[in-house]
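Have a look at the structure below, then the notes.
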Amino acid sequence: MRTLWIMAVLLLGVEGSLVELWKMVFQETGKEAVKNYGLYGCNCGVGKRGKPVDATDRCCFVHRCCYKKVTGCDPKKDRYSYSWENKAIVCGEKNPCLKQVCECDKAVAICLRENLGTYNKNHRVTVKFLCKAPESC
């Protein structure tokens, strides 16, 4: 029950590309992004940093690094457009910055799908203080 409450709090005030990211993750993995990845490992979710605990967590680490390279827009708030064509994500954004955000989100969604075999339910709620020092991007 407590986990559901935490997830509900994380959803408050969500806007912009996070919604698109969550849709992409569901389309690629079949898993609800917030429930399955919102607190996963040491890198998935808001404010988490640390040495990745597995390949799934590394996807989130690489995604955060990708967002750090984005300039000219806010990756977490500004909305972009994409489509789902023949079971593939197609970033259709004309704005170069928003296209870059879309490509970052597409990459993490595909990475999570490719690493479904490393997904460990024991890492679904990892407490931040248990994480080791983060790597640099």
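Placed from the backbone N, Cα and C atoms, the Cβ positions cover glycine too.
Original residues throughout; no substitutions modelled.
While the structure shown retains the original residue, Swiss-Prot records the natural variant V19 to I with this note: In PeBP(R)-II. Taking the Cβ of V19 (variant position) as reference, residues of its chain lying under 8 Å away and at least six apart in sequence are, in sequence order, R79. In the three-state DSSP classification, V19 (variant position) falls within a helix.
Other Cβ atoms within 10 Å of the Cβ of H63 (active site) number 21 in total over all chains. According to Swiss-Prot, the active site annotation covers H63 (among others).
Around the Cβ of D105 (active site), the number of neighbouring Cβ atoms within 10 Å comes to 26. DSSP classifies D105 (active site) as helix under the three-state reduction. What Swiss-Prot lists as active site is D105 (among others).
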